[in-house]
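Database features, via Swiss-Prot:
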- 773-836: domain 'SAM' (DOMAIN)
- Asn129 to Ala: Decreased NEK8-binding, but no effect on INVS-binding; when associated with A-209 (MUTAGEN)
- Asn209 to Ala: Decreased NEK8-binding, but no effect on INVS-binding; when associated with A-129 (MUTAGEN)
- Gln433 to Arg: No effect on interaction with INVS, NEK8 AND NPHP3, nor on ciliary localization. Unable to rescue ANKS6 knockout in a heterologous system (MUTAGEN)
- Arg823 to Trp: In cy; loss of ability to self-associate, does not affect interaction with Bicc1; loss of interaction with ANKS3 (VARIANT)
Amino acid sequence: MGEGALAPGLQLLLRACEQGDTDTARRLLEPGGEPVAGSEAGAEPAGPEAARAVEAGTPVPVDCSDEAGNSALQLAAAGGHEPLVRFLLRRGASVNSRNHYGWSALMQAARCGHASVAHLLLDHGADVNAQNRLGASVLTVASRGGHLGVVKLLLEAGATVDHRNPSGESTASGGSRDELLGITALMAAVQHGHEAVVRLLMEWGADPNHTARTVGWSPLMLAALLGKLSVVQQLVEKGANPDHLGVLEKTAFEVALDRKHRDLADYLDPLTTVRPKTDEEKRRPDIFHALKMGNFQLVKEIADEDPNHVNLVNGDGATPLMLAAVTGQLPLVQLLVEKHADMNKQDSVHGWTALMQATYHGNKEIVKYLLNQGADVTLRAKNGYTAFDLVMLLNDPDTELVRLLASVCMQVNKDRGGRPSHRPPLPHSKARQPWSIPMLPDDKGGLKSWWSRMSNRFRKLKLMQTLPRGLAANQPLPFSDEPELALDSTMRAPPQDRTNHLGPPEAAHAAKDSGPGNPRREKDDVLLTTMLRNGAPFPRLPSDKLKAVIPPFLPPSSFELWSSDRSRTCPNGKADPMKTVLPPRASRAHPVGCVGTDGAAGRPVKFPSISRSPTSPASSGNFNHSPHSSGGASGVGSMSRLGGELHNRSGGSVDSVLSQIAAQRKKAAGLCEQKPPCQQSSPVGPATGSSPPELPASLLGSGSGSSNVTSSSKKLDPGKRPPSGTSATSKSTSPTLTPSPSPKGHTAESSVSSSSSHRQSKSSGGSSSGTITDEDELTGILKKLSLEKYQPIFEEQEVDMEAFLTLTDGDLQELGIKTDGSRQQILAAISELNAGKGRERQILQETIHNFHSSFESSASNTRAPGNSPCMAGWVRPEETVSSRR
């Protein structure tokens, strides 16, 4: 506390202790007591101020302190006032109290050489090894002042000579002793030339070679700096090392020369074996500095002068060869290896070798050279990684470097183990465990399999760079002379190498021969394109089955054509369902339009529902601009021309979809001003005959999980709404965001479609409709929020989408959702869905109108059936539907 804030009585007590006025201190501490006859001479009488302070009433505390934390006892001890110190101790003053700088009363007495006061404090339990915030002990401050009697008293009381704090105790500052300067009592006595104290400390076993950790100076160097020959002689006689070097690479002899102490220099000259460096030697850098500068000649001179320099280590345990490998200087690496540098030495921090450093920094030529020179590829760093493991951790590893290390590792495995590492190990393979590559069970792991997968990854990445951006491998190029409709779609790669779904035979033949048109070669590339466009990482190698990444729930600006409001009020007051699905690609066993379609059905395509004019099943042979009607096959055919860029947008963002819709709306605005009549669209199903067609199994992908149409052979009535179709009042905006993973074979495709069809059959009550129910949409929302565990709650309470959009926080709690974070996620989704409904409805109506106008304008330019281009999987109007097997 500041002195100005002290009470008058406290100020009087501190002043009396500083001056040794025991009488005033007694009157302040013991109101009503008799004056003490032992007041020291020279002490000023307190006078009327003390009397007024005493008359004020309250007694003064004995441990009061000033603004620096100095107590009354410390002030009395520093002044050497023994009677006052004795009186304060009798009144209960704390003997080990510290001021703000860590000084105690004993340190104050030792600093000033008051032996009697120090003895009195020691008798009352003062800490003889106390240290201040700078790490100076009681013995150090006494030695600095040259107080031989106090030093002897402290040593006899048990003071530590070198006070190295072996117990690890902390100083008053809170820092450990090792963080301080490390000045011992002997160094303090030598620095100030107290020869008698030096002799006493040496007799008590002081270390003459203790050095200050910051500057590296020893007591002998301090004596040489001071110029005390007698002190230097004492230290040398007690074993001081004259060859000790400080941080400036100087000995005590050089210090004496610099200070021009000729007598000291003459005495130390014959004792010192480390001679001073010449000016040229001082200017010459060491081998590490020469490597950093890239000075080949200087490194060669240093290595020629002393070959041991090539294996020196720095503070991190790194060698010159490691530094050269990091910097990528092949000539220096060759020079060091020729000078017998240890290629397999590991640093002390991470355990890396020169080969690991060169591998990690991508210095391929150095890696080749070190491998040719016999560097050990099996050495592991402290984290267990080898050089091959490090190159696999790089974001963009060099293919040749990976191949080089892999071949060497496989050769080592073959030479040492006799079998590839991915096979079941023999009994003697335990000896290879410390260096063998981590492997998976059986033939799914091992070095060879690992390299095979990595090679596939690099090959496919290079192939993708040759394709047009966003072009899927299994889809035909858009017509260059016709407008492209920028809509979003979701496609799935074909599972087998079939070219008969590419439309015209000549196009299929060309696609089969050429690289970009081969579905088998590039079916995984489509998924790679989707994954890269979505910004998804590669958790596994591309040769494995890549699963589509489902993005989180989109922000309020999200809008997707297939996820907007699916009910629309017509001028006549009826509801218009807005969500339908285009005809699927027909299987090879059930040709519906295009010649020779793929039996496994390619990627299912999702489009927004489009309101059309009434359909006429009887006029199936005529052109109808509704692709959803029984006679809409030609409409679907024309759709392929308009949807050129349709398949290139798989996995795109919602913002890109909006921009594409806006561009298309501008293009199609002037084509037709006629507004389509609002009428219910017919169910999905391409047909050219008067009888309704049968839907082949595993053709349509719908719902949040892209489930397929049921495999049951129920027929769709084009005049009726599917019984489990979308409700006319449903207002869900749950989008289907991602494509299904690309299966690798027909068997997998069939099993997946069968199981998903069975699930959809259950949810839709056995209907073969391709539309999405409220339950599917609600399930999709919960899946996107990663809250599938709450789905049974909504199913049990029969909560549909319309009820879901009205839920509040209290409703969710009543349903049993107790987690605050989960409720907030659901409420945010509900708010987002409700907020964007009006805007989505308006944009969707305009898009549908423009879409309809485009179809009407293309009706007048319909091509001849033989010349009309037909995309893969699309139906032709002149072909009939074959019956299901």
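Using N, Cα and C of the backbone, Cβ positions are placed for all residues, glycine too.
None of the noted substitutions appears here; every position holds its original residue.
Worth saying up front: this structure is predicted, and the values here are computed from it rather than measured.
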Number of Cβ atoms other than its own within 10 Å, given for Asn129 (mutagenesis position): 16
Per-region confidence, the domain 'SAM' (773-836) (mean pLDDT, whole number): 84
Asn209 (mutagenesis position) - helix vs strand vs coil (DSSP): coil
Helix, strand and coil totals (DSSP H, G, I; E, B; other) for the domain 'SAM' (773-836): 47 helix, 0 strand, 17 coil
